[in-house]
Every structure is written in structure tokens, then in C-alpha cells.
Amino acid sequence: MKITGISGSPRKGQNCEKIIGAALEVAKERGFETDTVFISNEEVAPCKACGACRDQDFCVIDDDMDEIYEKMRAADGIIVAAPVYMGNYPAQLKALFDRSVLLRRKNFALKNKVGAALSVGGSRNGGQEKTIQSIHDWMHIHGMIVVGDNSHFGGITWNPAEEDTVGMQTVSETAKKLCDVLELIQKNRDK
């Protein structure tokens with residue numbers, strides 16, 4: 001089974017890349033195949049709401065979304081990490097989420113995939129829960145199965161994430177829960 005991690009930060013090598021890496025390491029240790037999307041490396045233009053994707057299986061905007069669509073389609077689970085920018089995730093991740101409407105219009109391509117969210121803020125109560133709830137909203141819109149970390153919403157860290165031992169534990173627990181649910185689904189399919 002495959003888990004795709006999406007680092008929603010426009011900043012390279014920072015906290016989101018570190019927490020998505022930690023989460024995917026848990027998945028690898030459990031035997032999952034992993035893949036990543038680093039929004040900092042991708043060119044994703046905002047949706048124009050042109051409606052062209054209603055009638056075709058591609059977006060008319062020529063950027064990196066075609067590769068991202070394929071990574072999301074190929075995944076059994078998707079874990080998204082986002083920093084808090086003004087109380088929510090950054091515009092670059094919003095563009096990716098908006099453009100994912102193509103996958104919804106094409107028979108709910110993300111339906112029943114398992115999703116989880118991670119967030120990092122500048123302080124312990126820096127908007128991470130709101131950011132995670134917004135990511136969960138996107139997942140629910142796609143009909144995904146959403147999991148948390150067994151305590152609240154998902155993996156919540158503060159800057160610098162790798163020094164936040166409590167936060168990094170929530171990242172690990174969120175990844176474990178994602179893996180647990182995927183394994184349960186697989187066991188049910190194998191019956």
C-alpha cells in the first residue's frame with residue numbers, strides 16, 4: 001500500500017518537510033511504500049474556475065498539477081503537513097486543494113482514501129488546530145476517510161518542530177493511526 005505525503009509549505013527544508021518526513025518514516029517502518037509532494041518544489045497556479053475539467057480528464061493550466069494528480073490517485077493514504085499562515089494553511093497549498101476539484105469531478109478519485117493532517121505554528125497555540133480542521137474539510141469534500149492522532153485532530157507541532165518532543169509524538173501517532181486504518185481496510189479486502 002502507498003502513502004503520499006504533501007508538504008504544504010512554500011519554504012524548502014523547513015518544519016513541514018521535517019514533519020512529513022518523520023510521518024513517512026513511520027509508514028516505511030511499517031512496510032508502506034511512500035511518495036512525496038513538496039509544494040516548495042512545484043509550480044501550481046491558482047484555479048481559474050473555467051470549468052474545463054467538467055468535460056475532460058485534465059486541467060487546461062500547464063503546470064506541475066498533472067504529476068500531483070497522479071501521485072494522489074496512486075495513493076491509498078494521503079498525509080498533508082501545513083504551516084500556519086495568518087490562521088490557516090498558505091496560499092500555495094490552497095491552490096493545490098482548489099485544483100484538486102478535477103479529481104472530485106472524475107468519480108471522486110480520492111473517495112475512501114485515508115487522510116491525515118499535520119501542522120506547525122510559531123507557538124503551541126498558533127492556529128494549528130484550525131489549519132488541521134481546514135485540511136480535514138478538504139479531505140471530507142473528496143469523500144476521504146479522515147483520521148487523527150488518537151487524542152484530538154492530528155499532528156501538532158510548533159517551531160522548531162524537531163525540538164518539540166510532544167508535538168513530534170503527535171506526528172508519529174497520527175502516522176501510526178493512518179497506517180492502522182489502511183491495514184484494517186486491506187485485511188477486510190483480503191477476506
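From the backbone N, Cα and C atoms, a Cβ is placed for every residue, glycine too.
Over all protein chains present, the Cβ of Cys59 (mutagenesis position) has 20 other Cβ atoms lying within 10 Å. Per Swiss-Prot, [4Fe-4S] cluster binding site is recorded for Cys47, Cys50, Cys53, Cys59.
Here Swiss-Prot describes Cys16 to Ser as a published mutagenesis experiment; the accompanying note says: Unmodified 4Fe-4S-cluster properties in electron paramagnetic resonance. In the three-state DSSP reading, Cys16 (mutagenesis position) counts as helix.
In the three-state DSSP classification, Cys47 (mutagenesis position) falls within coil. Counting only same-chain residues six or more apart in sequence, the Cβ atoms lying under 8 angstroms from the Cβ of Cys47 (mutagenesis position) belong to Ile61, Ala95, Asp98, Arg99, Val101. The mutagenesis experiment Cys47 to Ser is recorded by Swiss-Prot, whose note states: Modified 4Fe-4S-cluster properties in electron paramagnetic resonance.
Record note (Swiss-Prot) on the mutagenesis of Cys50 to Ala: Formation of a 3Fe-4S cluster in place of the 4Fe-4S cluster.
Cβ-based neighbour count (10 Å, all protein chains) for Cys53 (mutagenesis position) stands at 19. Record note (Swiss-Prot) on the mutagenesis of Cys53 to Ser: Modified 4Fe-4S-cluster properties in electron paramagnetic resonance.
In Swiss-Prot, the entry for mutagenesis Cys59 to Ala states: Formation of a 3Fe-4S cluster in place of the 4Fe-4S cluster. The structure shown retains the original residue.
Residues near Cys179 (mutagenesis position) in space but far in sequence (CB under 8 A, at least 6 apart, same chain), listed by position: Ile3, Val26, Ala27, Arg30, Phe32, Gly77. Mutagenesis annotation in Swiss-Prot: Cys179 to Ser, described as Unmodified 4Fe-4S-cluster properties in electron paramagnetic resonance; the structure shown retains the original residue.
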Densest Cβ neighbourhood among Cys16, Cys50 (mutagenesis positions), 10 Å radius: Cys16
Nearest of the mutagenesis positions (Cys50, Cys53, Cys59) to Cys16 (mutagenesis position) - Cα to Cα: Cys59
Pairwise Cα distance for Cys59 (mutagenesis position)/Cys50 (mutagenesis position) [Å, integer]: 10
